[in-house]
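S.K.: Here Swiss-Prot flags Asp294, Asp295, Met296, Gly297, Leu298, Gly299, Lys300, Thr301 as ATP binding site, drawing on sequence analysis. Annotation source Swiss-Prot lists domain 'Helicase ATP-binding' at 427-603, citing sequence analysis. Per Swiss-Prot, domain 'Helicase C-terminal' is recorded for 834-999. Mutagenesis annotation in Swiss-Prot: Pro767 to Ser or Thr, described as Abolishes binding to the RFBP isoform of ATP11B; the structure shown retains the original residue. The note that Swiss-Prot attaches to the published mutagenesis Val768 to Arg is: Abolishes binding to the RFBP isoform of ATP11B. Quoted from Swiss-Prot, the note on the mutagenesis of Ile769 to Met or Pro is: Abolishes binding to the RFBP isoform of ATP11B.
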Amino acid sequence: MSWMFKRDPVWKYLQTVQYGVHGNFSRLSYPTFFPRFEFQDIIPPDDFLTSDEELDSVLFGTLRGHVVGLRYYTGVVNNNEMVALQREPNNPYDKNAIKVNNVNGNQVGYLKKELAAALAYIMDNKLAQIEGVVPYGANNAFTMPLQMTFWGKEENRKAVLDQLKKHGFKLGPAPKTLGFSLESGWGSGRAGPSYSMPVHAAIQMTTEQLKTEFDKLFEDLKEDDKTQEMEPAEAVETPLLPHQKQALAWMVSRENSRELPPFWELRNDLYYNTITNFSEKDQPENVHGGILADDMGLGKTLTAIAVILTNFHDGKPLPVERMKKNQVKKECNSSESDKPGRKDTIKKTDGLSKEGSRYSEEPSISDVKKNKYSMSELSSSQPKRKKIAVQYIESSDSEEIEISELPQKMKGKLKNVQSETKRVKVGPSKIKEDTAFACALTSSASTTTKKILKKGASAQRVQRKLMFEERPRTTLIICPLSVLSNWIDQFGQHIKSDVHLNFYVYYGPDRIRDPALLSKQDIVLTTYNILTHDYGTKGDSPLHSIRWLRVILDEGHAIRNPNAQQTKAVLDLEAERRWVLTGTPIQNSLKDLWSLLSFLKLKPFVDREWWHRTIQRPVTMGDEGGLRRLQSLIKNITLRRTKTSKIKGKPVLELPERPVFIQHITLSDEERKIYQSVKSEGKATIGRYFNEGTVLAHYADVLGLLLRLRQICCHTHLLTNTVSSSGPSGNDTPEELRKKLIKKMKLILSSGSDEECAICLDSLTVPVITHCAHVFCKPCICQCIQNEQPHAKCPLCRNDIHGDNLLECPPEELACDSEKKSNMEWTSSSKINALMHALIDLRTKNPNIKSLVVSQFTTFLSLIETPLKASGFVFTRLDGSMAQKKRVESIQCFQNTEAGSPTIMLLSLKAGGVGLNLCAASRVFLMDPAWNPAAEDQRFDRCHRLGQKQEVIITKFIVKDSVEENMLKIQNTKRELAAGAFGTKKNANEMKQAKINEIRTLIDL
């Protein structure tokens, strides 16, 4: 198969050199090779504007019809019940056939042949989304009336009306509200009068607005609601904070609840859904789980661990094996005797002395003792960790990786299993450093164990049936690769030293694929990428062959794209209980929530159409009823506390103060001269665009000017790669056009900013540029072109675009630019001078204080390295170009409190990533402002979070009389917008005008 383009960074999805681990045993093996990318494999991005469900930004009108053939089908409907229309092009009797299904997916009947002939063309060509409601469904034996509404793009309205007119149909007026007042009359049918339709413009909200709206859903949470506390199981060593005890109590009650899910009632022996008017005899399955959406840094991981150990079956804790005290002491002494650099072998051991053992003396594949497994010493609140030294031996054809020291704590013991340290040949790979990181998480695996496991693999199909019949035991945790090590750390840190867990890290080409053995574990930990890879390969995926006791999605917003294979792999898992852990359940828009609800198996929202019709569309169009439904739903299945939330009058998290200071910088005469020259030239050009009314069509040029001004504020050397703002002209030769477009794209890519793709509204991934000089993510624009064939148009300027004309920036050109910059003679700048003065002054007062130096420009961070070295500072760095292993090493090095450890971390704005904890720092120097104030706040939260004991002081360097001061004005405006409410946001035209006003403010026009 071919690998698919995805919106996360490409390196993250090329992690196919992986490892299999159970508890303490790592496995290094040959890497797999990457098949080539193919156009047809491109996954649509985050449910963007060209997907089926987003074709409904405008309501065209209504149409009356009839459903026939009722007596031939088992599906039934109630009065005023919503129904779905489904094309059936392969129907042997009518190629235009359109089925009518109820909410449960059961066929009720089909549309009359004449009506189907008119609608089939509209549905097949995605000109409109057609939705139905049956006003009088009960007691109809042969036929029933149907009220249909047509939603689509404004540009498709004429085609829809013409198609209906061709078959003798006309649309009637739209309902007065987003709901239906069916008693007030019908839509138009054949030969009826024509009406003008009101246009409901879709409302687009910013990320800040959405986060604020989500927080507002919980403002009226009562003290007696979700505030009961519960103590965790005895096996949990770390004391829980009050808000974590509340979360534990709520999660346990959700898992054990027998209540009906939201919007369901029992009426006359039938279970009735109040938002779709659907009813059925069988009780809908309750949601045994939910969304833990606490703010970042409030300890969601510890809470999840507590749930796993506290709530097994029938409200009882997970039965775990306990070691005797003399055994614990013996193992701890053994750990302390390890010497750095010694090559260890894992020796054969006798059976462990246990209390209350659950198992017979048969070989165990994953007996994990917490004190042998943890990478942290529990002797202090800031545990010291032994590093796993990984030796690289380079050769022309391969790379040998050898574990030179395996910490005793990571080894554990296998009964009756021999294991030894090995050298393993690994073939060439572009991601060998990430492989080494993966290998470093745990230790080497036993060859004997592999034989035991593979022996049982042949019985997979038989075992699959048995596992669905038995009560499940195992919790499956799925997380991004970047936090895999964090989960291992957390289990080691928070579980008592005498507790044994059957724990398996499912990762790597040698990972155990026998569902029978996996299902005997207490915990299986894997990544989204591994789950997706297995799901897409031939044959059964082992993880999909097991009915899990519980599935936990860490950073669960990773499944927000409903079209991605990753999301499909997650939704297809079988489990009794389901949890989503995320501090940002809404990333870009309200539609991000659907995948989470579908994962929770919340009926009827497992089918996306009902979510869209009853909640998503009404809310985004400002309907109060839709907002009330959303509030009711969210409060039922979600628990969210922010850092400012209070419990019994006290803040959830009592953190030290976090003052923010703005330090104004005055440019030198030379810097100011360059700044004014660039500003005057660009201002004249953009002023011409305003006069011509084409400013948005030249948005790339505007960004280019703003970028150059921001770069000058930091350092004039950053201007090396910038180009003039002249765009492609009609007289350019193909090669000249290509060069100009590549330069424009390099201009945007070199900014290091959070420039968004206009389609998916996220940071650019695999960026390409069109002939009209607009930059998009390649998967986004390719899917857009594919969906709008043969007349695809640019989403920004509506000019014609073609897939053959998309240009990518060749990597060698970017590398060449970096080389040119590195050869320049270093000079300082006003901002660097101010930073160095502050750092030296800070070192004089307290040499132990650690600082983050944050910038959007990675090249600027490189320039800052020179004076840091000259002044004798010990520093480390974290940016998006670093392999995951290097990132982890950098973080661990910075968090180290020993003498000689780095006191400064150079951090790129976009490199924060999920699960990043930088509490060692108590000073933050923001070298340049971000467009998005939320992006700044997220970086500040990396050190201002649970575990921070010192006051965090933030300094923002802002150049006086510059674009940076104007950016602060824009930030304040965005924060004010974020204070609004659902239904009061700007529509598309107002958003465009706001963008134009922003440009005027930034350029001082």
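The backbone N, Cα and C atoms fix where each Cβ goes, and this holds for glycine too.
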S.K.: Give me the sequence-ordered set of same-chain residues, not including Asp294, Asp295, Met296, Gly297, Leu298, Gly299, Lys300, Thr301, with a C-beta within 8 angstroms of the centroid of the ATP site's C-beta atoms.
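M.R.: My list of surrounding residues reads Gly583, Arg945, Leu946.
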S.K.: Between Val768 (mutagenesis position) and Leu298 (ATP binding site), find the distance joining the two CA atoms and give it rounded to the nearest Å.
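M.R.: Between the Cα atoms of Val768 (mutagenesis position) and Leu298 (ATP binding site), the distance comes to 38 Å.
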S.K.: Any idea which of the recorded positions Met296, Leu298, Ile769 has the thinnest Cβ neighbourhood at 10 Å?
M.R.: Met296
S.K.: Counting across all protein chains present, how many other Cβ atoms fall within 10 Å of the Cβ of Val768 (mutagenesis position)?
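M.R.: So the number of other Cβ atoms within 10 Å of Val768 (mutagenesis position) is 22.
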S.K.: Between Asp295 (ATP binding site) and Ile769 (mutagenesis position), how many Å separate their Cα atoms?
M.R.: 36
S.K.: State the Cα to Cα distance, in Å, between Gly297 (ATP binding site) and Pro767 (mutagenesis position), rounded to an integer.
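M.R.: Spelling it out, the Cα of Gly297 (ATP binding site) and the Cα of Pro767 (mutagenesis position) are 32 Å apart.
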S.K.: Between Leu298 (ATP binding site) and Ile769 (mutagenesis position), how far is it from one CA atom to the other, in Å?
M.R.: 41
S.K.: Between Gly299 (ATP binding site) and Pro767 (mutagenesis position), find the distance joining the two CA atoms and give it rounded to the nearest Å.
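M.R.: Rounded to a whole number, the Cα-Cα distance is 35 Å.
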S.K.: Find the one among the binding-site residues Met296, Lys300, Thr301 whose C-alpha lies closest to that of Ile769 (mutagenesis position).
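M.R.: Comparing Cα positions, the closest of these binding-site residues turns out to be Met296.
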S.K.: For a quick check of packing: other C-beta atoms within 10 Å of the C-beta of Gly297 (ATP binding site), how many?
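M.R.: Its Cβ has 20 other Cβ atoms within 10 Å.
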S.K.: Fewest other C-beta atoms within 10 angstroms of its own C-beta: which of the binding-site residues Asp294, Asp295 fits that?
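M.R.: Comparing Cβ neighbour counts within 10 Å for the binding-site residues Asp294, Asp295 gives Asp295.
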S.K.: Measuring CA to CA, name the entry from the binding-site residues Asp294, Met296, Thr301 that ends up nearest Pro767 (mutagenesis position).
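M.R.: That would be Met296, the closest of Asp294, Met296, Thr301 to Pro767 (mutagenesis position).
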S.K.: For Lys300 (ATP binding site), which residues of its chain lie six or more apart in sequence with Cβ-Cβ distance below 8 Å?
M.R.: Ala247, Leu292, Asp294, Leu581, Gly583
S.K.: Mean pLDDT, the domain 'Helicase ATP-binding' (427-603)?
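M.R.: Averaged over the domain 'Helicase ATP-binding' (427-603), the predicted model reaches a pLDDT of 75.
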S.K.: Give me the non-local Cβ neighbours of Thr301 (ATP binding site): same chain, 6+ apart in sequence, Cβ-Cβ under 8 Å, ordered along the sequence.
M.R.: Asn486, Trp487, Gln490, Asp554, Leu581
S.K.: Where does Gly297 (ATP binding site) sit in the DSSP three-state scheme?
M.R.: coil
S.K.: What kind of secondary structure is Ile769 (mutagenesis position) part of, going by DSSP in three states?
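M.R.: Ile769 (mutagenesis position) sits in a strand per DSSP.
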